[in-house]
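Quick look at what Swiss-Prot annotates:
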- Ser33, Lys34, His35, Tyr36, Lys37, Thr39, Lys126, Val156, Lys157: GTP binding site (BINDING)
- Thr21 to Asn: Abolishes localization at trans-Golgi network (TGN) and affects the integrity of the TGN. Inhibits retrograde trafficking of M6PR-associated vesicles (MUTAGEN)
- Gln67 to Leu: Localizes predominantly in the cytosol (MUTAGEN)
Amino acid sequence: MGSRDHLFKVLVVGDAAVGKTSLVQRYSQDSFSKHYKSTVGVDFALKVLQWSDSEMVRLQLWDIAGQERFTSMTRLYYRDASACVIMFDVTNATTFSNSQRWKQDLDSKLTLPSGEPVPCLLLANKSDLSPWAVSRDQIDRFSKENGFTGWTETSVKENKNINEAMRVLVEKMMNNSREDIMSSSTQGNYINLQTKPSPGWTCC
């Protein structure tokens, strides 16, 4: 029996200089550099995982520049994404509070086929630095109030919790994919023209 491929698009967003590009490089190539140029627009990377004996997962990682939240281009960048990562710098309170704006922007422009928000992890990056500008209790409350799948502290520099966090996200996407397949198989071919569009869907 051949291997089955799953292709997922994952957004990596957050303010400038919180470590998005470093995260993508660390996760996709297991490399780290202190010297990265600011991303202009969007950058891409691919991560391939042998998920099981019969399943291969290919992740398209979209590293979106911090200033892009203020442009109309984000709708184009977000299209067809299966999940997202929102990052902030634990030593910078402004990047933490702006995570809410990033989440709101995502939720207003992107949903799963079911109409539900895409799974989204909140990563408290640069946890190797001190002092922290926000407490763990603040982050935990913020994560719950804003509908994140969950949060964890990370250090891209020290490679702390990167693979573990992404595995949680992949598991969530795989579960959603299986649910979509099950839903499609039970619906048959009948088209119900009276069904209202799912919340969050807009005509492009």
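A Cβ is built for glycine as well, from the same backbone N, Cα and C atoms used for every other residue.
Substitutions noted, but not modelled.
All features noted in Swiss-Prot, drawn onto the structure.
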residue : record               : CB count, 10 Å
Thr21   : mutagenesis position : 20
Ser33   : GTP binding site     : 10
Gln67   : mutagenesis position : 13
Lys126  : GTP binding site     : 25
Lys157  : GTP binding site     : 17
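In this structure, Ser33 (GTP binding site) belongs to neither helix nor strand by DSSP; it is coil. The DSSP secondary structure for Gln67 (mutagenesis position) is helix.
When secondary structure is read from DSSP and collapsed to three states, Thr21 (mutagenesis position) falls in the helix class.
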